[in-house]
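*Asks:* Pasting in a structure now, in structure tokens, and then I'll have a few things to ask.
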Amino acid sequence: MIVRMIRLCKGPKLLRSQFASASALYSTKSLFKPPMYQKAEINLIIPHRKHFLLRSIRLQSDIAQGKKSTKPTLKLSNANSKSSGFKDIKRLFVLSKPESKYIGLALLLILISSSVSMAVPSVIGKLLDLASESDGEDEEGSKSNKLYGFTKKQFFTALGAVFIIGAVANASRIIILKVTGERLVARLRTRTMKAALDQDATFLDTNRVGDLISRLSSDASIVAKSVTQNVSDGTRAIIQGFVGFGMMSFLSWKLTCVMMILAPPLGAMALIYGRKIRNLSRQLQTSVGGLTKVAEEQLNATRTIQAYGGEKNEVRRYAKEVRNVFHIGLKEAVTSGLFFGSTGLVGNTAMLSLLLVGTSMIQSGSMTVGELSSFMMYAVYTGSSLFGLSSFYSELMKGAGAAARVFELNDRKPLIRPTIGKDPVSLAQKPIVFKNVSFTYPTRPKHQIFKDLNITIKPGEHVCAVGPSGSGKSTIASLLLRYYDVNSGSIEFGDEDIRNFNLRKYRRLIGYVQQEPLLFNGTILDNILYCIPPEIAEQDDRIRRAIGKANCTKFLANFPDGLQTMVGARGAQLSGGQKQRIALARAFLLDPAVLILDEATSALDSQSEEIVAKNLQRRVERGFTTISIAHRLSTIKHSTRVIVLGKHGSVVETGSFRDLIAIPNSELNALLAEQQDEEGKGGVIDLDNSVAREV
């Protein structure tokens, strides 16, 4: 539901500025320039720091290359998908293009540090040979004081300087890649969040918040690591492998041939392992998403769980998800263990073979001790590079698996495009017409909500939609806000179909207050001014009037910090009535031409409800339209017209409250009588209101 609230105004834009400014993220003018955070252009508040809890993602549209799908699928591709990851790998490197010069600098530093490392075996071999030669010479004929044409002091001084250069290059490489990786993660997360906020309600309704959080956090980190740190390690392994192989060939081509006999088995094992680990990685990330989803649900519903004593059941449910993650992790551990154990055995066998052949060559005089020592060290470097390349490939496959999940969301085009269409100049003084509207929710296609529904709401009316649960009252609001498109028919403002409007700008002209307002973690003032245009937010008198219209003044006076009181996550530190009044204050401050109230006064006391009703009546006098969805008599009687919906979403009667209540057998009277009967049996049983909506 919070996604819908964001979309009513500048929410997606605000979120991107809060999450990370795109211009700063994509800029590479300075490597150490962190992603910037735009400040809200509102003088009265601290920049927003909202925690957006989104309904998660699993729906995949058939849309390809901008063509609209007629049958969107409801699930992302299977976690066990065996499709090639090379396309995803290519996209990984395309994604890192803005950081290419820093990655290139890091690779140059790798070349420097690797060159220093690869010089060590040659130096050690030379020292060993010189030491063995000096044993057979007298002091006068000794040449052991000369190393590569330098005296010992000069040589070791130069060697120390080279080692320092190598250390600085290695440290610089690590710093650059860490910073580059963080920038890449920030860019990827911002794009993914933008893609999530642009999705249609059908997509969001059928998917899990935990899965989305997993894509934003762990998946994005894995992807960034695979094209920064992992590429660095792979490059280092390649350099060591080529240099090591070259030096081995220079020292002894016979021993090199012995070493290379074992290379093909290592390559084959690495290829098989990489493919296996990619699929396991994707399964693991999907399972982690499911685990996060369960944890998010349980933490949000803690009070309900405790009220019904469901702690043990929920712990078992969470433990089941933990076991799923554990079993996949176990498979990954066993696969990795078998691979590295096998390659280790192959490597040790190779080293033993080299020692056997090498010692025989020393005995025959075709190789010195120093040369064999250097060869063995280069063999270790070359073997390590093979292991490094195997690890590089497996990590790259992990990145491909995570990238597939992230790109899957980024590539998904919403069925309802939020930025296409003409700008609606104004909705004031325009009738709202539901013309032959038929609708079923995409997630429940067999359950008909509306069939040939016809409603006309005149400008300046306060219309109240009533009816039994499931009659489609709240669906009217969802269709007006175009969370969903109708199956047939049209919804028009004046003579213009709302599908022709730029959706994002259209929603900014409508006020919307839900039964259970979802407040952001911040101050009360932050929430009242959420998405309010700066020119309105700067008017202190207008803010005070809006607070008074929603009857917030009294309870705000009881808070020591007043408007600067923190509301907590999802408004947890406020009562239901206080949250509704804050949401109403936001709506009154915006003062839209069309205001939709979905059970927006259900938690208010009678005094607050009367104050709100009087201010809604003033909207009618000014020619503004209000649409209320309600069950309570106190709300219904203040409307100028009542629309009674039947069980199958049809209009069974319409008229003023006084006219309908005066008809003894009217549907409105029947609904109220049923409510009174329920009160006589122990209280009003209102299914729409009795369920705690912990969404």
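Heads up, the Cβ atoms here are built off N, Cα and C, so glycines get one too.
Per Swiss-Prot, domain 'ABC transmembrane type-1' is recorded for 103-398. Annotation source Swiss-Prot lists domain 'ABC transporter' at 432-673. Annotation of the published mutagenesis Gly467 to Val in Swiss-Prot: Decreased release of long peptides from mitochondria; the original residue is retained in the structure shown. Annotation source Swiss-Prot lists ATP binding site at Gly467, Pro468, Ser469, Gly470, Ser471, Gly472, Lys473, Ser474. For the mutagenesis of Ser575 to Asn, Swiss-Prot gives this note: Decreased release of long peptides from mitochondria. The structure shown keeps the original residue. Under its mutagenesis annotations, Swiss-Prot gives Asp598 to Ala the following note: Decreased release of long peptides from mitochondria.
Surface or core, plus neighbours and distances: that's what I need for these features.
*Replies:* Mean predicted confidence for the domain 'ABC transporter' (432-673): the pLDDT average there is 90.
In the three-state DSSP scheme, Gly467 (mutagenesis position) falls into the coil class.
Reduced to three states, the DSSP call for Lys473 (ATP binding site) is helix. Taking Cβ-Cβ distances under 8 Å and a sequence gap of 6 or more within the same chain, the neighbours of Lys473 (ATP binding site) are Ala465, Val466, Gly467, Ile629, Leu645.
Look at Ser575 (mutagenesis position): DSSP puts it in coil.
In sequence order, Ser474, Ala477, Tyr512, Val513, Gln514, Gln515, Ile629 make up the list of same-chain residues 6 or more apart from Asp598 (mutagenesis position) whose Cβ falls under 8 Å from its Cβ.
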*Asks:* Provide, as an integer number of angstrom, the distance between the C-alpha atoms of Gly470 (ATP binding site) and Ser575 (mutagenesis position).
*Replies:* 27
*Asks:* Given a 10 Å Cβ-Cβ cut-off, pick out the one of the recorded positions Ser469, Ser471, Ser474, Ser575 that has the most other Cβ atoms nearby.
*Replies:* Ser471
*Asks:* Provide the three-state secondary structure of Asp598 (mutagenesis position) computed with DSSP.
*Replies:* strand
*Asks:* Ranking the recorded positions Gly467, Gly470 by other Cβ atoms within 10 Å, which is at the bottom?
*Replies:* Gly470
*Asks:* Distance between Ser575 (mutagenesis position) and Ser471 (ATP binding site) at the Cα atoms, whole Å?
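*Replies:* Distance between the two Cα atoms comes out at 29 Å.
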*Asks:* Compile a sequence-ordered list of residues in the same chain as Gly472 (ATP binding site), six or more apart from it, whose Cβ lies below 8 A from its Cβ; state 'none' when nothing qualifies.
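*Replies:* Looking at Cβ-Cβ distances below 8 Å from Gly472 (ATP binding site), excluding near sequence neighbours, one finds Phe439, Ile449, Phe450, Leu453, Leu645, Gly649.
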